[in-house]
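Over in Swiss-Prot, the protein carries these features:
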type	residues	note
DOMAIN	3-35	domain 'ShKT'
MUTAGEN	Ile7 to Gln	10-fold decrease in potency of inhibition of Kv1.3/KCNA3
MUTAGEN	Lys9 to Gln	10-fold decrease in potency of inhibition of Kv1.3/KCNA3
MUTAGEN	Arg11 to Gln	7.5- to 42-fold decrease in potency of inhibition of Kv1.3/KCNA3
MUTAGEN	Gln16 to Lys	6.6-fold increase in selectivity for Kv1.3/KCNA3 over Kv1.1/KCNA1, which is marked by a 2.6-fold and 117-fold decrease in potency of inhibition of Kv1.3/KCNA3 and Kv1.1/KCNA1, respectively
MUTAGEN	Ser20 to Ala	20-fold decrease in potency of inhibition of Kv1.3/KCNA3, and 80-fold decrease in potency of inhibition of KCa3.1/KCNN4
MUTAGEN	Ser20 to Gln or Arg	More than 25-fold decrease in potency of inhibition of Kv1.3/KCNA3
MUTAGEN	Met21 to Gln	More than 25-fold decrease in potency of inhibition of Kv1.3/KCNA3
MUTAGEN	Lys22 to Gln or Arg	More than 25-fold decrease in potency of inhibition of Kv1.3/KCNA3
Amino acid sequence: RSCIDTIPKSRCTAFQCKHSMKYRLSFCRKTCGTC
């Protein structure tokens, strides 16, 4: 899978992942460009 930076790293928090993005934390980290 390619990693796409969909949200700013500053907003990549556990809360964002669990409540806004509906993804697991590991996937949220990938979408924040930390792959």
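From the backbone N, Cα and C atoms, a Cβ is placed for every residue, glycine too.
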If you average the pLDDT over the domain 'ShKT' (3-35), what number do you get?
64
Which three-state DSSP class does Arg11 (mutagenesis position) fall into?
helix
